[in-house]
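Colleague: This is the structure, below, for whatever I ask next.
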Amino acid sequence: MAPRSLLLLLSGALALTDTWAGSHSLRYFSTAVSRPGRGEPRYIAVEYVDDTQFLRFDSDAAIPRMEPREPWVEQEGPQYWEWTTGYAKANAQTDRVALRNLLRRYNQSEAGSHTLQGMNGCDMGPDGRLLRGYHQHAYDGKDYISLNEDLRSWTAADTVAQITQRFYEAEEYAEEFRTYLEGECLELLRRYLENGKETLQRADPPKAHVAHHPISDHEATLRCWALGFYPAEITLTWQRDGEEQTQDTELVETRPAGDGTFQKWAAVVVPPGEEQRYTCHVQHEGLPQPLILRWEQSPQPTIPIVGIVAGLVVLGAVVTGAVVAAVMWRKKSSDRNRGSYSQAAV
């Protein structure tokens, strides 16, 4: 999430459409990790539009600064990078102080490593309006404090987090942040969507297929794969005779493929011989209509068994003859050139 005053630098270039295909999001993720005896905590921040990372900051870099991760953001001018880098450095210092305070409030030893994570951002609907805003923190992998959906109140996870909650309430931080979410966060998101529209507003349809994996004589797994799709939002379901098999479906989380697209699978265990009663249904915004797939059994070989056996006999004879010939040639060659035999050996 960019600093509030950054929008003033960018406002002259905001000539954007009023409607969008689907909803979109802008997210700023941060992680501060203490490392006793090895200097200040390390701070890493990444920023995403939808499922695409486009900015990254690492305090351990040779020159700590906000770095572009997508070509479309490289067009921004020097002031943009100055502001985003300054914002990340300020957050890094704030989180380092917060880590020390939390260590003291939880009465923890300074010998151990601790982690403070944050996530801020906004979701925008197709009409360009705010769907939901976020501001939350976790300490050592557990919820600490978060802004509620009403954007007016906070949820504190424990008595220590309530100290932070009282501070936020005294400073009227929820109101300040709500103003940002409803205004500048959405404006920045619209700008990024426009500048990176060839990447961010694309819809790559999934390539889907069903794989068959026998488990035993009594069971087999049908796994429905969806590969190479963007954005990450997708729905995979299995049906048996038209009835959805929600309870019996194993579904993995959508995961990045490493090339800017995503992959996912859903599996069901079925009795042998009943595979054709099951259909996989794939829904994605890149598809003109949902895909419906069944397992396609590979055709059985049509070569007669007798022909196969005869062929193997002939092949065996050929191989045997070749081996005998090679040995005889090798022996003759050895008799003629004993001095060079070792160099010729494989």
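Cβ from N, Cα, C; glycine included.
No substitution from the list is modelled in this structure, which keeps its original residues.
So Swiss-Prot lists the following for this protein:
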type: MUTAGEN; residues: TRP83 to Arg; note: Impairs peptide binding
type: BINDING; residues: ASN91, ARG105, THR164, TYR168, GLU176; note: peptide antigen binding site
type: DOMAIN; residues: 206-296; note: domain 'Ig-like C1-type'
type: MUTAGEN; residues: VAL346 to Ser; note: Impairs the anterograde ER-to-Golgi transport
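Tell me about the setting of these features in this model.
Modeller: Under the DSSP three-state reduction, TRP83 (mutagenesis position) is assigned to helix. Neighbour count (other Cβ atoms within 10 Å of the Cβ, all protein chains): 21 for TRP83 (mutagenesis position).
Counting only same-chain residues six or more apart in sequence, the Cβ atoms lying under 8 angstroms from the Cβ of THR164 (peptide antigen binding site) belong to TYR144, ILE145, ALA156.
For the domain 'Ig-like C1-type' (206-296), the mean pLDDT of the prediction comes to 96.
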Colleague: Calculate the distance in Å between the alpha carbons (Cα) of TYR168 (peptide antigen binding site) and TRP83 (mutagenesis position), and round it to a whole number.
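Modeller: Cα of TYR168 (peptide antigen binding site) to Cα of TRP83 (mutagenesis position) measures 25 Å after rounding.
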Colleague: How many Å separate the two farthest-apart Cα atoms among the peptide antigen-binding residues ASN91, ARG105, THR164, TYR168, GLU176?
Modeller: 26
Colleague: Quick check for the class: what is the C-alpha distance, in angstrom and rounded, between ASN91 (peptide antigen binding site) and TRP83 (mutagenesis position)?
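Modeller: Taking the Cα atoms only, ASN91 (peptide antigen binding site) lies 12 Å from TRP83 (mutagenesis position).
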Colleague: So among the binding-site residues ASN91, GLU176, who's got the most Cβ atoms within 10 Å?
Modeller: ASN91
Colleague: Looking only at Cβ atoms, how many others are within 10 Å of the one on TYR168 (peptide antigen binding site)?
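Modeller: TYR168 (peptide antigen binding site): 19 neighbouring Cβ atoms within 10 Å.
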Colleague: Which ones in the same chain are close to ARG105 (peptide antigen binding site), with CB under 8 Å and 6+ residues apart in sequence?
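Modeller: Residues satisfying the criterion: VAL160, ILE163.
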